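Asker: According to Swiss-Prot, the record shows the following:
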type	residues	note
VARIANT	M45 to I	In strain: 569B
VARIANT	V100 to A	In strain: 569B and 86015
VARIANT	V272 to A	In strain: 569B
VARIANT	V281 to A	In strain: 569B
VARIANT	A349 to S	In strain: 86015
VARIANT	K381 to R	In strain: 86015
Amino acid sequence: MSIFIHHGAPGSYKTSGALWLRLLPAIKSGRHIITNVRGLNLERMAKYLKMDVSDISIEFIDTDHPDGRLTMARFWHWARKDAFLFIDECGRIWPPRLTVTNLKALDTPPDLVAEDRPESFEVAFDMHRHHGWDICLTTPNIAKVHNMIREAAEIGYRHFNRATVGLGAKFTLTTHDAANSGQMDSHALTRQVKKIPSPIFKMYASTTTGKARDTMAGTALWKDRKILFLFGMVFLMFSYSFYGLHDNPIFTGGNDATIESEQSEPQSKATVGNAVGSKAVAPASFGFCIGRLCVQDGFVTVGDERYRLVDNLDIPYRGLWATGHHIYKDTLTVFFETESGSVPTELFASSYRYKVLPLPDFNHFVVFDTFAAQALWVEVKRGLPIKTENDKKGLNSIF
């Protein structure tokens, strides 16, 4: 004997899903049904379950009217023992704002208590197993379910309509502790994708008009022109940034935005570049975001911090250049060539001034001078580092 709370936004298949998962098995097992779900079609149910209509026992309570809501609110006064209660929009029956004083109006008369009826609302839900009642409740939001019911239920069932990602008639069913909302990943006990059989929708009237439509958010992503356009723009920006399209003459028209030759002589002052003597070309002419990092109008922002893009950084006594990458303990490590040898970027973790942020494809990285609020956009030169040992000598003069 259980209390099931099925909840989800309108159109998330909570009623049809609960009917399919809870009500039909109860009917098949011969249970007496007490429900407020309108327009149940017994003939279609019987055909689907392969049983006779005469074997289906359903008691309908019209909760669209106040008298019906009060009757259902006191179900333990009169409900047959071992009945299955299927109550739609339970927040209308027992609003969560009801106080202990309000609920006393639902208390059982002494003569019914003498007939082994629960004496109060709280006792009815706490002892539903004792009386053989299974109770299935649906609501748009589990917050609309009274706390005393949630405490007795233990488990909630959250519905999410997968039509929002183009998969009509499917929903994700997440089980969770009824004390929480089920909306966080950490709340989920189990998660399943389910598809409701089409005959289920013809077994009841989901609206007072008898007509219902799937969520308008159910347009498939690959059919939405705005989404396709957005994906196209994002793809071009990432390609422009990560795959060197800003250096391709086909895209640049052969302008001087290309990186200078790697064969040029080292600069006289200590700078950071993508190769010895080369100049880092900052992507200042376009804007995009990767996670918390955004590039726009010649500036790089990371969270609340803002840095001006520059062509080089002044680093005392030595220059740093990206020389390649190396697989170490299954982790891709970018090295820098210094006067002391090749230094992994991990050593920058101990720096108060300089920080290094690799971008997702490790083709580029950003070096931040936190004191000067400057950022240098650097492209990784492929190949092995000059030295593989981690030479830390003299690094204190930098960091």
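Positions of Cβ are set from backbone N, Cα and C atoms, glycine also.
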Asker: Rounded to a whole angstrom, what is the C-alpha distance between M45 (variant position) and V100 (variant position)?
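Answerer: Cα-Cα distance, M45 (variant position) to V100 (variant position): 39 Å.
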Asker: So among the variant positions M45, V100, who's got the most Cβ atoms within 10 Å?
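Answerer: Neighbour-count leader: M45.
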